[in-house]
Amino acid sequence: MHRSLSLRAVVCLSTLLPASLLYAAPDVDIETLKQELLELKQRYEAQQKALAVLEQRVRQVEDQPATPAPKRLAKSPADFKQSGSTVAASSGTGGATGGSSYGQSLKDDSEPAQSVSNLYNEASGFFGNGKFSFETGITYARYDARQLTLNGFLALDSIFLGNINLDRIKADNWTLDLTGRYNLDNRWQFDVNVPVVYRESTYQSGGASGGDPQATSEESVSRDPTIGDVNFGIAYKFLDESATMPDAVVSVRVKAPTGKEPFGIKLVRSTANDNLYVPESLPTGNGVWSITPGLSLVKTFDPAVLFGSVSYTHNLEDSFDDISSDVNQKVGGKVRLGDSFQFGVGVAFALNERMSMSFSVSDLIQRKSKLKPDGGGWQSIVSSDANAGYFNVGMTIAASENLTIVPNLAIGMTDDAPDFTFSLKFPYYF
């Protein structure tokens, strides 16, 4: 009896246990799902906060004005025109917001850097930055020449018998240039230039101390600051640069003989050396009227700017009361200075928005001058022809929107050219 009851109890318990387990399992799964759902909600809230922060940053960026693209430094006028047409097309076809900001960016980019404008001014000689401009410039030129004089003959084609004399001339020239310019409609330019010249020359020669070839003597002559030859010019810009054509300017310059002419200046013999003759004064001008037509071209090949110029100077014939250099002698006559031809080519680069640098070579070729004493015929002046070649290194520095600093170094490459010439100009635009 007891065994049957125990068996029945075991059977009942075995049937009830799986049912209790089945009811307990869903409770555990629900708790797990609730925990996972809570974690997902927390992640969602964190993501929502992150999205809100990102959205706020995007709005701040959109509210800021668009930053224009960097300016091209060596941009030609042809590019300016193309940029202008692109701006018009963008504003006409673009959207209300994106099109206007993009067009404004192109408009800002179409404006040339100030260094490029200064570069064009110096290369073409046409200053179009303002209606009026005034330029102050200082120029220093150094000239040092030696001449070997042989008085004797060669023996056995290799031995020189006689006297050897070495002559030397050292000259320092300072010029203060005052130039005023007027620009009319960025097409015509009128200018006048007034130079103030200071000169000092030192002459050396052997044969001092009674003709001793080993002894040398020297004499110095100076000229106080004096106005030189005033000149004025007219320039016309007849061609604007395009994709295929350069910027072209034609000019005419007239020089008046307002300085001290070199004719009639007497050569005085040195008291210490019979071989040395020095002028009693120094000239500050040519003494004759001259006219110089010229042409200058400028073309952009980004990032470089190529430029070139050519000019021809014709000196007018004139008469003087005295053309002799002998002391106590006065001879009137006519003077015909030799005409000159000058050309130059170079390349320039814009270093940044305020500075540019240029390199160029130039050459001046002058014909011989002639004199005609009263009652005589025309006579050519010995060694009056010249060939002066230069290598030029220049810069433009935009000190402000109105003031530019232009240093330039010219190195003489031929015997007729000064050893070097350094100039510093300060054009100011009103």
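Glycine too: its Cβ is placed from the backbone N, Cα and C atoms.
What you see is the original sequence, not a version with the noted changes.
Record note (Swiss-Prot), mutagenesis Tyr44 to Ala: No change in trimerization of the isolated coiled coil fragment. The unchanged residue is displayed. What Swiss-Prot notes for the published mutagenesis of Arg57 to Ala or Glu is this: Reduced trimerization of the isolated coiled coil fragment. Experimental mutagenesis is annotated in Swiss-Prot for Glu122 to Ala, with the remark: Loss of salt bridge, no longer secretes FapC across the outer membrane. In Swiss-Prot, a mutagenesis experiment is listed as Phe126 to Ala, annotated with the note No longer secretes FapC across the outer membrane. Under its mutagenesis entries, Swiss-Prot includes Phe127 to Ala with the note: Allows secretion of FapC across the outer membrane. In Swiss-Prot, a mutagenesis experiment is listed as Glu135 to Arg, annotated with the note Allows secretion of FapC across the outer membrane; when associated with E-181. Here the residue is the original one, but Swiss-Prot notes a mutagenesis experiment at this spot, Arg181 to Glu: Allows secretion of FapC across the outer membrane; when associated with R-135. What Swiss-Prot notes for the published mutagenesis of Arg181 to Ala is this: No longer secretes FapC across the outer membrane, trimer formation is altered. In Swiss-Prot, a mutagenesis experiment is listed as Lys425 to Ala, annotated with the note Loss of salt bridge, no longer secretes FapC across the outer membrane.
Between the listed mutagenesis positions, namely Arg181, Lys425, the fewest other CB atoms within 10 angstroms of a CB are found at Lys425. Cα to Cα, Glu135 (mutagenesis position) and Lys425 (mutagenesis position) are separated by 7 Å. Over all protein chains present, the Cβ of Glu135 (mutagenesis position) has 19 other Cβ atoms lying within 10 Å. Lys425 (mutagenesis position) is 14 Å away from Arg181 (mutagenesis position) when you measure Cα to Cα.
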